[in-house]
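Enquirer: As listed in Swiss-Prot for this protein:
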type: MUTAGEN; residues: Gly138 to Glu; note: In te36; sterile
type: MUTAGEN; residues: Glu141 to Lys; note: In te21; sterile
type: MUTAGEN; residues: Gly172 to Ala; note: In te22; sterile
type: MUTAGEN; residues: Thr239 to Asp or Glu; note: Slight reduction in phosphorylation by gsk-3
type: MUTAGEN; residues: Thr239 to Ala; note: Reduced phosphorylation by mbk-2. Severely reduced phosphorylation by mbk-2; when associated with A-238 or A-302. Reduced phosphorylation by GSK3. Severely reduced phosphorylation by GSK3; when associated with A-339
type: MUTAGEN; residues: Pro240 to Leu; note: In zu405; gain of function mutation and maternal-effect embryonic lethal due to improper degradation of the oma-1 protein in the embryo. Reduced phosphorylation by mbk-2. Severely reduced phosphorylation by mbk-2; when associated with A-302
type: MUTAGEN; residues: Ser302 to Ala; note: Reduced phosphorylation by mbk-2. Severely reduced phosphorylation by mbk-2; when associated with A-239 or L-240
type: MUTAGEN; residues: Thr339 to Ala; note: Reduced phosphorylation by GSK3. Severely reduced phosphorylation by GSK3; when associated with A-239
Amino acid sequence: MNVNGENNEKIDEHHLESSLAGVPTLPVSPLDHAKDLSQTNPNAQIGDLVTQTANLIAIKKQLLEDIAFNQHIQSMQVRAIQSFPQNNQVAPPFQQFDPRRRGLARMQKPESYKTVICQAWLESKTCSFADNCRFAHGEEELRPTFVEPLQNNKYKTKLCDKYTTTGLCPYGKRCLFIHPDHGPNAYIRADKLLEVSQRHALADIRDQMEQHIMTNGRIAAPPLSAIQHPLEMFARPSTPDEPAAKLPLGPTPVSTRGPRYELPTKELHDAEGAMTYPPSRWPLDPSMFALDAWNMAHRPASPLDSMVLGSAPNAGSFGMLGKQNTPGGVSGYSSAGSTPSQDLSSSSLNAASAAAAAAYFANSAVAQSLLMKSVATDPMMSCNGPFSPMPGFDQLAENMTKHLNLW
């Protein structure tokens, strides 16, 4: 320890003298200092070497980590540069997702578009997809296929399941299986051809009717010359030979929803000369429904029929306003007896309806002509009979009220 102290003192004195003399001196490195110490103490030299080695290892490890990090950054920069467009092309701006692009992609027609007959159309000529169907609706829409035929050893070696079970195959002649006895139509079996043809015919009729309604807006009404007279329509029932389309649009006539009255064409008498009635169609007393010529000519109209006749544009004298076609014609009548409201025991609604119907039929020129014809042809229609040709208005209203209650 004394030797080291003396050496340090000598070094300090040397530096002090050099600094005082103005001569620059180099700093002593730790290694030189270690050499000086090694000359004096070998244990101190070993400790210094171990410390320096550990420091060098730590520095090397840090340098390796820095190199790896720099290489990673460089590789990322190279990738970013390579992703840029080449040849001075400008990258398109960022576009947001448009849901219509997916729809456009779906609208792209594949090669198999309209190359096979639609199964639903083949069965009944109706398809829920209509024009948007991917399959052909008829041979006129059938497109040729561009798929090259492949070598298939099983071609036409088995029966077609669709053709044999259901009688229909949308592939027709292009089917890879056997269609036994297909006849003139390769899509439909011979025994199913009539049934399918009927379905197609009904579909064509339905399409024509829909097209007619869509073009005209509504079903065209028949001309006035083809429309029957209101009394003729009410006097006889509709027959199956008469199509419903010829009937005028509006409320259903009485003859189609109630007892079917028919004007007697000739007299009905039994052997004793008494008046007989035709068989009734209701399971009630026939005398309540079979009317004589007078009551038939003056059969009261229901409120619905009265409105129909009163609102018809060509009704003429069939208006419900009385003789002079004024409201006073109904209520302002003269009668030898009491008024209908005093004699009728039914409700006020039936009485009012009976009075209106009586005024309508009594004041109608057509009713008068029918009345005179009935009087001329029917011997029972006399002044002494149950109903006189010109009875009192009260009696006429009472009789009509009885029949009006049947409705």
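Using the three backbone atoms N, Cα and C, a Cβ is placed for every residue, glycine included.
Sequence unchanged from the original; the noted substitutions are absent.
How about a rundown of where these features are and what they're close to?
Expert: Sequence-distant neighbours of Gly138 (mutagenesis position) (same chain, six or more apart, CB under 8 Å from its CB) are Ile117, Trp121, listed in sequence order. In this structure, Gly138 (mutagenesis position) belongs to neither helix nor strand by DSSP; it is coil.
If you draw a 10 Å sphere around the CB of Glu141 (mutagenesis position), it holds 14 other CB atoms from the protein chains shown.
Listed in sequence order, the residues of the same chain lying 6 or more apart from Gly172 (mutagenesis position) and placing their CB within less than 8 Å of its CB are Ile117, Ala186, Tyr187.
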Enquirer: Can you check what DSSP calls Gly172 (mutagenesis position), collapsed to helix, strand or coil?
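Expert: Reduced to three states, the DSSP call for Gly172 (mutagenesis position) is helix.
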